[in-house]
Amino acid sequence: MTVDDPKGMKDQLDQKPNGKTAKGFVSSWRWYPAAVTLGVLCLGLLVTVILLILQLSQVSDLIKKQQANITHQEDILEGQILAQRRSEKSAQESQKELKEMIETLAHKLDEKSKKLMELHRQNLNLQEVLKEAANYSGPCPQDWLWHEENCYQFSSGSFNWEKSQENCLSLDAHLLKINSTDELEFIQQMIAHSSFPFWMGLSMRKPNYSWLWEDGTPLTPHLFRIQGAVSRMYPSGTCAYIQRGTVFAENCILTAFSICQKKANLLRAQ
């Protein structure tokens, strides 16, 4: 071996006295670049992991925000759906009420229409009756009531007995004279719904002070009873009036309504 063989010298240096090579130094030298590379890789991996953790945290926060936003949107949507359902329910109820109202109004309108048609028919009938009445000459003048053989008129104003007598005479009539229970019942029915007093043609005067009709005939006994006090102190005498079906005696000077009476023209009615 010569000095010019450096490899041989290196091999000699690497050999142990027993002829074996010292591998520890050589191995450490060979693994140093690998260790550095591994350290760099570990550092890069650590940085990567840190970056991933940071990104994961950001993503997690973003997901939480999105979930919160989604939850909020779901709450809003649920509220809108609930409000829409309530609105639909209210609309259905309103529609139902409106339908019932329309049906009720239609029913009332139908009833009104029927009543209107009935009134129209009655109006036509009334026109026919009035037309016939205009051409009919009855036993009593217009505005007089006919009962059996007599005509009766109820005054529209109140006067004393003497003035009421004059009014009846001007109508070619006389104050009421009741000759029968049937006639009394008729008069009672005619004034049943009135509370006013009506003069009759019955009075009590000097010198006899007995109840006499205008024609001088006396009152038929037991035909009706006269209530009230009879006084001879009345200058105009005591006169009779009928009120609510009962005959009363009173001062002739007082005012009351009256009932005029005259014979019906039965020949004209035939």
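Each residue, glycine too, has its Cβ placed from N, Cα and C.
Nope, none of those substitutions made it into this model, it's the original residues.
Model, not experiment: these values are computed from the prediction.
Swiss-Prot lists 147-261 with the feature domain 'C-type lectin', giving sequence analysis as the kind of evidence.
Here the residue is the original one, while Swiss-Prot reports the published mutagenesis Arg225 to Ala with the comment Reduces oxLDL binding. Impairs oxLDL binding; when associated with A-205; A-206; A-225; A-232 and A-234. Cβ neighbours within 10 Å of Arg225 (mutagenesis position), excluding its own Cβ and spanning all shown chains: 7.
Among the mutagenesis entries in Swiss-Prot is Arg232 to Ala, noted as: Does not affect oxLDL binding. Impairs oxLDL binding; when associated with A-205; A-206; A-225 and A-234. Within the same chain, residues at least 6 positions away in sequence whose Cβ sits under 8 Å from that of Arg232 (mutagenesis position) are Tyr209, Thr238.
For Arg244 to Ala, Swiss-Prot lists a mutagenesis experiment annotated as follows: Does not affect oxLDL binding. Impairs oxLDL binding; when associated with A-205; A-206; A-225 and A-232. When Cβ atoms from all protein chains are considered, those within 10 Å of Arg244 (mutagenesis position) total 13, not counting its own.
While the structure shown retains the original residue, Swiss-Prot records the mutagenesis experiment Lys262 to Ala with this note: Impairs the binding to oxLDL. The Cβ of Lys262 (mutagenesis position) lies under 8 Å from the Cβ of Asn150, Cys151, Leu171, Asp172, Ala173, His174, each of which sits 6+ residues away along the same chain.
Record note (Swiss-Prot) on the mutagenesis of Lys263 to Ala: Impairs the binding to oxLDL. Counting every protein chain shown, the number of other Cβ atoms lying within 10 Å of the Cβ of Lys263 (mutagenesis position) is 12.
With a cut-off of 8 Å between CB atoms and residues at least 6 apart in sequence, the same chain places Pro139, Cys140 near Asn265 (mutagenesis position), listed in sequence order. Swiss-Prot documents Asn265 to Asp as a published mutagenesis change and attaches the note Impairs the binding to oxLDL.
Calculated from their C-alpha atoms, the gap between Arg225 (mutagenesis position) and Arg244 (mutagenesis position) amounts to 14 Å.
Separating the Cα atoms of Arg244 (mutagenesis position) and Lys263 (mutagenesis position) is a whole-number distance of 25 Å. Summarised as a single figure, the pLDDT of the domain 'C-type lectin' (147-261) averages 91.
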